[in-house]
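Colleague: When I checked Swiss-Prot for this same protein, it listed these features:
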- His137: cholesterol binding site (BINDING)
- Phe263 to Ala: Strongly reduced cholesterol O-acyltransferase activity (MUTAGEN)
- Ser269 to Ala or Thr: Nearly normal expression and enzyme activity (MUTAGEN)
- Ser269 to Leu: No expression nor activity (MUTAGEN)
- Leu306 to Asn: Strongly reduced cholesterol O-acyltransferase activity (MUTAGEN)
- Phe367 to Ala: Abolished homodimerization; when associated with 504-A--A-508 (MUTAGEN)
- Asp400 to Asn: Low expression, loss of enzymatic activity (MUTAGEN)
- Trp407 to Ala: Almost abolished cholesterol O-acyltransferase activity (MUTAGEN)
- Asn415 to Gly: Reduced cholesterol O-acyltransferase activity (MUTAGEN)
- Asn415, Arg418, Asn421, His425, Tyr433, Lys445, Ser456: acyl-CoA binding site (BINDING)
- Trp420 to Ala: Almost abolished cholesterol O-acyltransferase activity (MUTAGEN)
- Asn421 to Ala: Almost abolished cholesterol O-acyltransferase activity (MUTAGEN)
- Ser456 to Ala: Abolished cholesterol O-acyltransferase activity (MUTAGEN)
- His460: active site (ACT_SITE)
Amino acid sequence: MVGEEKMSLRNRLSKSRENPEEDEDQRNPAKESLETPSNGRIDIKQLIAKKIKLTAEAEELKPFFMKEVGSHFDDFVTNLIEKSASLDNGGCALTTFSVLEGEKNNHRAKDLRAPPEQGKIFIARRSLLDELLEVDHIRTIYHMFIALLILFILSTLVVDYIDEGRLVLEFSLLSYAFGKFPTVVWTWWIMFLSTFSVPYFLFQHWATGYSKSSHPLIRSLFHGFLFMIFQIGVLGFGPTYVVLAYTLPPASRFIIIFEQIRFVMKAHSFVRENVPRVLNSAKEKSSTVPIPTVNQYLYFLFAPTLIYRDSYPRNPTVRWGYVAMKFAQVFGCFFYVYYIFERLCAPLFRNIKQEPFSARVLVLCVFNSILPGVLILFLTFFAFLHCWLNAFAEMLRFGDRMFYKDWWNSTSYSNYYRTWNVVVHDWLYYYAYKDFLWFFSKRFKSAAMLAVFAVSAVVHEYALAVCLSFFYPVLFVLFMFFGMAFNFIVNDSRKKPIWNVLMWTSLFLGNGVLLCFYSQEWYARQHCPLKNPTFLDYVRPRSWTCRYVF
């Protein structure tokens, strides 16, 4: 190879000596365009035409070049992740990537889904938005949202100054939404301490005596029954009772209910992942019982994942500046949502004239609610799934930051459900979908998917009903019926861009419907209260019969 390179180099040198004029022309390709006519002036039109031609050729080659580079880069990253996973997970990773081997044509197979018996594989990786925000074009979109927030603030200040004759720097809506916060704090501490102690104690007590017990089945049923009582009674009814008994405002209720659901899912994952290990240990008659340490369980309770592991990939250091920035962005999103409600939502519903509930009022309300609904959707995603989870991941040096994927590129609802919230999807996939198939049969995949949709829809509707103090199953209908239908109709076989457009259109419309219906019902119950409401009054829509001015 070296000899061939030397010979080719000598041939080129000899040819350059034989044809010095040709070599000179090759080294000066612009000489022809810069030749001056007899009058000594450069032909500007010819120079501009040459430049335009070169620019057009470069633009024509640009997409092919970017596509080729992107393809090779995806291959490189995929191979690198495979090698890293094989080093970290041994045989488990080999099994996983043998499944992915059949997807060679898919260069973006980033979910690294392990077989059900192996569970989720955690790999150190950054969040997608952290990578995208390093690109100037994407960062400009982020700057546009900041500029829009500044305009919201200026608009509020100007309107208040014109109406009141002074600057009104009040956040009455924000202070009302997060009212009675001390109750939230002590309720959270009770939930945390009970989740930290009861599941771990029950599991430890069951595991240490399981192999020596003369009645292991009765022992397992007894401890399982106690665990169910804790999940349903303590974590289930306890926080709900506090929320209703102390009449907490909406945002304070949301914090408690969200943490309630999170602790229930965490406790279930801890028991679900460790019970099979104890059973296998007893089956193999091992002298040691695989019981996690208290520190491992405590770390899991704060880690931004719902899948328990004894250890996770960890980053070497904590970037406290990064943590501060993420928390600042979370608070910025809170104020952003406040100004959206103050400038877009409140005037919309306050200015609806006194007229009965009709299709005309409903249609106008839905389409006027699309813009604020979509903005709230984006801000919720950015504040929680990106900023909040990344802040805790950085403080805990948690390495796997794939809390979401590129859901905005989805051409099907099935892909959207998988990529919008990876944290919750992983829990539903392994502990609801896969366990359903294991318990019944692998032939009932449609029934398993239906069960997962039902569980998710019921939990979402429960959270909204408790937080808003009324039952109005709009989200349940959209999620359980339309969402499930779209999941089967607009499936993964849809790859054309038009399906991405349709997905975004339906997503925009759905958020407008949710914001319109729930806001109308909220204002109706505020302005048309009942003296002695019965249970049916909490589930009967008040906005359909109440005539009032918002």
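The backbone N, Cα and C atoms fix where each Cβ goes, glycine too.
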Colleague: Please give me the CB contact count at 10 A for Trp420 (mutagenesis position), counting all chains in the structure.
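Modeller: Around the Cβ of Trp420 (mutagenesis position), 18 other Cβ atoms lie within 10 Å.
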Colleague: Which residue, of the binding-site residues His137, Arg418, has its CB surrounded by the fewest other CB atoms within 10 A?
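Modeller: Fewest other Cβ atoms within 10 Å, among the binding-site residues His137, Arg418, is found for His137.
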Colleague: According to DSSP, which kind of secondary structure is Asn421 (mutagenesis position) found in, if we only use helix, strand and coil?
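Modeller: Looking at the DSSP assignment, Asn421 (mutagenesis position) belongs to neither helix nor strand, so coil.
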Colleague: Give the distance between the Cα atoms of Asn421 (mutagenesis position) and Asn415 (mutagenesis position), rounded to the nearest whole Å.
Modeller: 11
Colleague: What number of additional C-beta atoms lies within 10 angstroms of the C-beta atom of His425 (acyl-CoA binding site)?
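Modeller: Its Cβ has 20 other Cβ atoms within 10 Å.
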Colleague: Give the helix, strand or coil assignment DSSP yields for Phe263 (mutagenesis position).
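Modeller: Once the DSSP labels are grouped into three classes, Phe263 (mutagenesis position) ends up as helix.
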Colleague: Please report the distance from the Cα of Arg418 (acyl-CoA binding site) to the Cα of Ser456 (mutagenesis position), rounded to the nearest angstrom.
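Modeller: Spelling it out, the Cα of Arg418 (acyl-CoA binding site) and the Cα of Ser456 (mutagenesis position) are 13 Å apart.
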Colleague: Using only the Cα atoms of Asn415, Arg418, Asn421, His425, Tyr433, Lys445, Ser456, which the record gives as binding acyl-CoA, return the largest interatomic distance in Å, rounded to a whole number.
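Modeller: Maximum Cα-Cα distance: 21 Å.
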